[in-house]
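Undergrad: One structure, as structure tokens, below. Some questions next.
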Amino acid sequence: MGAAASIQTTVNTLSERISSKLEQEANASAQTKCDIEIGNFYIRQNHGCNLTVKNMCSADADAQLDAVLSAATETYSGLTPEQKAYVPAMFTAALNIQTSVNTVVRDFENYVKQTCNSSAVVDNKLKIQNVIIDECYGAPGSPTNLEFINTGSSKGNCAIKALMQLTTKATTQIAPKQVAGTGVQFYMIVIGVIILAALFMYYAKRMLFTSTNDKIKLILANKENVHWTTYMDTFFRTSPMVIATTDMQN
């Protein structure tokens with residue numbers, strides 16, 4: 001659950017920073033009328049993720065783009081070295097970007113500016129737009145809560161979607177491993193119980209069904225100093241046969 005908790009914490013931190021940056025740098029607010037509305041949000045393979053849409057709109061699309069990038073950079077800087085080590089693989093899987101821990105911020109900035117300033121995005125004048133994400137996983141018993149922040153512009157929403165693709169890709173990498181890890185732990189516990197039960201039955205059988213002579217031998221074998229007469233007494237417990245002298249004479 002620790003990994004799932006860290007993902008959720010990162011998602012929450014990222015959303016808070018995006019809202020704050022949009023408000024500070026792009027004069028966005030929840031009360032501003034949005035030129036673009038989110039019609040539908042599709043997750044093709046949803047395995048335990050919840051989604052809400054929040055409006056933080058403004059008229060300055062370029063400032064929105066810069067605000068989103070600034071929030072992403074600050075959030076990445078706050079990750080632990082272990083968390084940062086996973087990020088390049090997430091970029092490759094989600095955005096097909098080849099990057100490294102040291103260049104990930106610059107590479108993401110270049111990707112967003114090139115993609116979100118393209119004519120396909122800028123010329124999109126649809127007032128109601130749909131957002132499609134491939135897949136998202138929640139940890140067992142703990143759904144991942146996502147927040148898509150609608151900036152009110154195609155540019156800003158393009159950058160938000162890029163970040164959403166990264167965070168959902170992180171859930172697909174970690175949550176299934178947690179499920180698999182839980183299964184391995186379960187089987188290891190079962191195997192351990194079986195081994196202990198077998199050992200118990202073995203010793204119980206030795207103690208309950210071993211002959212009296214064998215029990216005495218086992219007990220004596222565990223003693224450090226045993227007088228030889230004790231062994232004699234043990235091995236000759238059966239009374240000797242008495243042969244009459246008359247029989248021998250006959």
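Cβ coordinates come from backbone N, Cα and C, glycine included.
For the published mutagenesis C34 to S, Swiss-Prot gives the following note: 75% loss in virus production. One mutagenesis experiment catalogued in Swiss-Prot, C49 to S, is accompanied by this note: 75% loss in virus production. Among the mutagenesis entries in Swiss-Prot is C57 to S, noted as: Almost no effect on virus production. According to Swiss-Prot, the mutagenesis experiment C116 to S carries the following note: 50% loss in virus production. Per Swiss-Prot, mutagenesis C136 to S is noted as: 70% loss in virus production. Swiss-Prot documents C158 to S as a published mutagenesis change and attaches the note 60% loss in virus production.
Help me picture where these features are in the structure shown.
TA: Taking Cβ-Cβ distances under 8 Å and a sequence separation of 6 or more, the neighbours of C34 (mutagenesis position) in its chain are N55, C57, N150, G152.
Note: C49 (mutagenesis position) has non-local neighbours I43, C136, Y137, G138, P143, T144, N145, L146, T168, T171, i.e. same-chain residues 6+ apart with C-beta under 8 A of its own C-beta.
According to its DSSP assignment, C57 (mutagenesis position) is in a strand.
In the three-state DSSP scheme, C116 (mutagenesis position) falls into the helix class. Cβ neighbours of C116 (mutagenesis position) (same chain, under 8 Å, six or more residues apart in sequence): L65, S154, K155, G156, C158, A159, A162.
DSSP assigns C136 (mutagenesis position) to a strand in the three-state reduction.
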Undergrad: Going by DSSP, give the three-state secondary structure for C49 (mutagenesis position).
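TA: Looking at the DSSP assignment, C49 (mutagenesis position) belongs to a strand.
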Undergrad: Counting across all protein chains shown, how many other Cβ atoms sit within 10 Å of the Cβ of C57 (mutagenesis position)?
TA: 24
Undergrad: Please report the number of other Cβ atoms within 10 Å of the Cβ of C136 (mutagenesis position).
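TA: Here the count is 25.
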